[in-house]
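Trainee: So that we are looking at the same thing, I have put the structure below in structure tokens.
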Amino acid sequence: MMKISFIIATLNSGGAERALVTLANALCKEHEVSIIKFHAGESFYKLENEVKVTSLEQFRFDTLYHKIASRFKKFFALRKALKESKSDVFISFLDTTNIACIAAKIGLKTPLIISEHSNEAYLKPKIWRFLRRVSYPFCDALSVLGSSDKVYYERFVKRVKLLLNPCHFSDEISFDSSFEKENLVLFIGRLDHNKNPVMFLKAIAHLDKNLQENYKFVIAGDGQLRQELEYKVKSLGIKVDFLGRVENVKALYEKAKVLCLCSFVEGLPTVLIESLYFEVCRISSSYYNGAKDLIKDNHDGLLVGCDDEIALAKKLELVLNDENFRKELVNNAKQRCKDFEISHIKEEWLKLIAEVKNA
């Protein structure tokens, strides 16, 4: 039995958080698993009782002085937590947390695996890109989600492993499950610029009026653009239901016929994986830089240009008007399910942990 500590900023409703919780829940059956997080608050996703969660001490950030002082305090609190955990391996998630862990681990012998969950281009501030470039060579291993990211990081990181996110539904849904589908089209994700939900709304406005009337269009997620998007729905004269953050997305997948992803940049979008298990047809933007890792266009899903609402509307009309074609796409997509099974991904992680421990 090993002691494994995960480190992450929060356990909110993001895809990286979902992946961490799924992996922690799988590993805790055979190992002692803990999660160290920077911020207070409960996990959005259900954790097994065996997983121990601790939050670093919280500090003030209300003035410039406190912002600066608190960052130093947070760093030393992280280092203390790492030392006291007496872990066999550390696994950190997301870029800024990775950088902090590399610095906080200096002098400690415990190996550190860092995990990237966005495309390398997503980190925009130059200072953070610089810190990533100079710090990442000091990790013991780096896991990435896309083939293009693996090529990029191998230029300066000694051990880079392509590890897909596990789908927590893989233990719940059998391969031959069938679902009672409704005329439902989904958008699931944060309501921010990168997820580009306005593209979804504009595409709906371009659909044939009969399709607009006969289908229900739903956005599950919340974020800074919600009010702006609600105004946009009114100005376009369309009907869209805003559900906010949804804990039980399974119920939506079971009913939905189509899922749309409109992002500019992604790592390995959770929604494109989860939808495989529920016979939901996937239409995705050709986001930078890994859409083709998950979708073979016109075979197991459909790809459209980034921010091209006209193309999205045409692809939507294609599958909404041709149920046989939609079913062909989802049946082909189901062949990918085995790639994301929890048991398979867990074993891949254990192999990587063994590598860094024995290095």
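Note that the numbers count up from 1, one per residue, in the order the chain is shown.
Including glycine, each Cβ sits where the backbone N, Cα and C put it.
None of the substitutions listed is reflected here, since the structure keeps the original residues.
What Swiss-Prot records for this protein is below:
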- Glu17, Arg71, Phe72, Lys73, Lys74, Arg190: substrate binding site (BINDING)
- Tyr45, His117, Arg190, Lys195, Val246, Glu266, Gly267, Leu268, Pro269, Thr270, Val271, Leu272, Ile273, Glu274: UDP-N-acetyl-alpha-D-galactosamine binding site (BINDING)
- Arg71 to Ala: 6-fold decrease in the turnover rate. Slightly accumulates the tetra-LLO intermediate (Und-PP-BacGalNAc3). 1000-fold decrease in the turnover rate; when associated with A-67 and A-74 (MUTAGEN)
- Lys74 to Ala: 10-fold decrease in the turnover rate. Accumulates the tri-LLO substrate (Und-PP-BacGalNAc2). 1000-fold decrease in the turnover rate; when associated with A-67 and A-71 (MUTAGEN)
- Glu172 to Ala: No effect (MUTAGEN)
- Arg190 to Ala: Abolishes catalytic activity (MUTAGEN)
- Lys195 to Ala: Abolishes catalytic activity (MUTAGEN)
- Thr270 to Ala: 5-fold decrease in the turnover rate (MUTAGEN)
Trainee: Among all protein chains shown, how many Cβ atoms are found within 10 Å of the Cβ of Lys74 (mutagenesis position), not counting that one?
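Mentor: Summing over all protein chains shown, Lys74 (mutagenesis position) has 19 other Cβ atoms within 10 Å.
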Trainee: When you rank Glu17, Lys73, Lys74, Gly267, Val271 by Cα distance to Glu172 (mutagenesis position), which of the recorded positions ends up on top as the closest?
Mentor: Val271
Trainee: Rounded to the nearest angstrom, how far is the Cα of Phe72 (substrate binding site) from the Cα of Ile273 (UDP-N-acetyl-alpha-D-galactosamine binding site)?
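Mentor: Checking the Cα atoms of Ile273 (UDP-N-acetyl-alpha-D-galactosamine binding site) and Phe72 (substrate binding site) gives a distance of 38 Å.
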Trainee: Cβ distance under 8 Å to Arg190 (mutagenesis position), same chain, sequence separation 6 or more: which residues?
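Mentor: In sequence order, Gly14, Gly221, Asp222, Gly223 meet the Cβ cut-off.
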Trainee: Looking only at C-alpha atoms, tell me how far Glu17 (substrate binding site) is from Tyr45 (UDP-N-acetyl-alpha-D-galactosamine binding site), rounded to the nearest Å.
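Mentor: Distance (Cα to Cα, whole Å): 8 Å.
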Trainee: Just to verify: the residue among Arg71, Lys73, Lys195 with the fewest other Cβ atoms within 10 Å, which of the recorded positions is it?
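Mentor: It is Arg71 that, of the recorded positions Arg71, Lys73, Lys195, has the fewest other Cβ atoms within 10 Å.
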